[in-house]
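Record features, source Swiss-Prot:
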DOMAIN    7-352  domain 'DhaK'
BINDING   GLY53, SER54, GLY55, HIS56, LYS104, ASP109  dihydroxyacetone binding site
MUTAGEN   HIS56 to Ala or Asn  Shows a moderate decrease in the catalytic efficiency but at least a 40- to 300-fold increase in affinity for dihydroxyacetone
ACT_SITE  HIS56  active site, proton acceptor
MUTAGEN   ASP109 to Ala or Asn  Loss of kinase activity
MUTAGEN   HIS218 to Ala or Lys  Loss of kinase activity
ACT_SITE  HIS218  active site, tele-hemiaminal-histidine intermediate
Amino acid sequence: MKKLINDVQDVLDEQLAGLAKAHPSLTLHQDPVYVTRADAPVAGKVALLSGGGSGHEPMHCGYIGQGMLSGACPGEIFTSPTPDKIFECAMQVDGGEGVLLIIKNYTGDILNFETATELLHDSGVKVTTVVIDDDVAVKDSLYTAGRRGVANTVLIEKLVGAAAERGDSLDACAELGRKLNNQGHSIGIALGACTVPAAGKPSFTLADNEMEFGVGIHGEPGIDRRPFSSLDQTVDEMFDTLLVNGSYHRTLRFWDYQQGSWQEEQQTKQPLQSGDRVIALVNNLGATPLSELYGVYNRLTTRCQQAGLTIERNLIGAYCTSLDMTGFSITLLKVDDETLALWDAPVHTPALNWGK
């Protein structure tokens, strides 16, 4: 294994120290470790907080700033942050209007964020939750009960962050997050595995002519391993799966801060249909050249046009990675005029930055 690290035990500490030094708009906290906006708490606005295992950079710490997250809790590589990190971060960013926890659907994340939610409620913080489960590839996986939360998380953090920035209430922000989760669809493929520093070897092996179809962002198995032929064929198979697997029913939990208890809600993922308008994210899983990602986007635009989908906005690049995995994911999020206005609203973070 050759990686630009000193000691595997210091990877998280050193990368966070570098992030904070590179971006004075962020504050790195210690004991426990978490990151916030330097101006947190922001009075009069809902605070957004997310987190998860490291290795997916720039998610989540790269999305802290005006118009997006108030703070983020990074765990060790592919390891959920502990409840005390989440609790302390939320206490730091709470500006009095409540805290919304955006949680990717992985067993460890769910358990730890739910524990922190109850601790926050007991401490008098108005808090609620949104669970993201946009991966259409598999229902259950190595890390999840239910579908995985992947790159649509980035889009939701941007859009809900814009709503919080303009002064929307905690309930409105949470409702928007759940709506966007039901309108977003993602799928990924891998041509090569990632290497976790502590393991020192690739997490799986593929033959030269194989790809992992429906891979997760921790290298979890997907739908199957199948022959890799060409860019167009790969995008076509992914696009068809997004459409075919795009509708499903499931039960998701959220915290009702008024009743002080968990509530279960039946939700339906909305399939993409002709006439829909979308934001398209072509996401580098770590080691895929940008030139290839633009090739992917070229084919994706053709398939969207054929299916009657209009791409209103796009992101192409590394936004939700899996260390050094060779591969990419596609996310399509159904939008309307209001959603696009939130997308176009100013955002100033290390990884997304536009507007005044």
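Using the three backbone atoms N, Cα and C, a Cβ is placed for every residue, glycine included.
At each noted site, the model still has the original residue.
The recorded positions considered are HIS56, LYS104, HIS218; of these, HIS218 has the fewest other C-beta atoms within 10 angstroms of its C-beta. According to DSSP, GLY53 (dihydroxyacetone binding site) is assigned to a strand segment. Residues GLY53, SER54, GLY55, HIS56, LYS104, ASP109 are the ones the record ties to dihydroxyacetone, and the longest Cα gap between any two of them is 15 Å. Neighbour count (other Cβ atoms within 10 Å of the Cβ, all protein chains): 21 for SER54 (dihydroxyacetone binding site). Put simply, HIS218 (mutagenesis position) is 9 Å from HIS56 (mutagenesis position) when counted between their Cα atoms. LYS104 (dihydroxyacetone binding site) sits 13 Å from HIS218 (mutagenesis position), taking the Cα positions as reference. Within 8 A of the CB centroid of the dihydroxyacetone site residues GLY53, SER54, GLY55, HIS56, LYS104, ASP109, the other residues of that chain are GLY51, GLY52, MET59, HIS60, PRO74, GLY75, ILE77, PHE78, THR79, SER80, TYR106, ILE217, HIS218. Here the candidates are the binding-site residues GLY53, SER54, GLY55, and by Cα distance the one nearest ASP109 (mutagenesis position) turns out to be GLY53. Mean pLDDT of the predicted structure over the domain 'DhaK' (7-352): 97. Taking Cβ-Cβ distances under 8 Å and a sequence gap of 6 or more within the same chain, the neighbours of GLY55 (dihydroxyacetone binding site) are ILE77, PHE78, CYS194, VAL196, HIS218, THR321, SER322, LEU323.
The number of other Cβ atoms within 10 Å of the Cβ belonging to ASP109 (mutagenesis position), over all protein chains shown, comes to 26.
Sequence-distant contacts of GLY53 (dihydroxyacetone binding site), defined by Cβ-Cβ distance under 8 angstroms and a gap of at least six in the same chain, are PRO74, GLY75, GLU76, ILE77, PHE78, THR79, SER80, PRO81, GLY108, HIS218. In this structure, LYS104 (dihydroxyacetone binding site) is part of a beta strand by DSSP.
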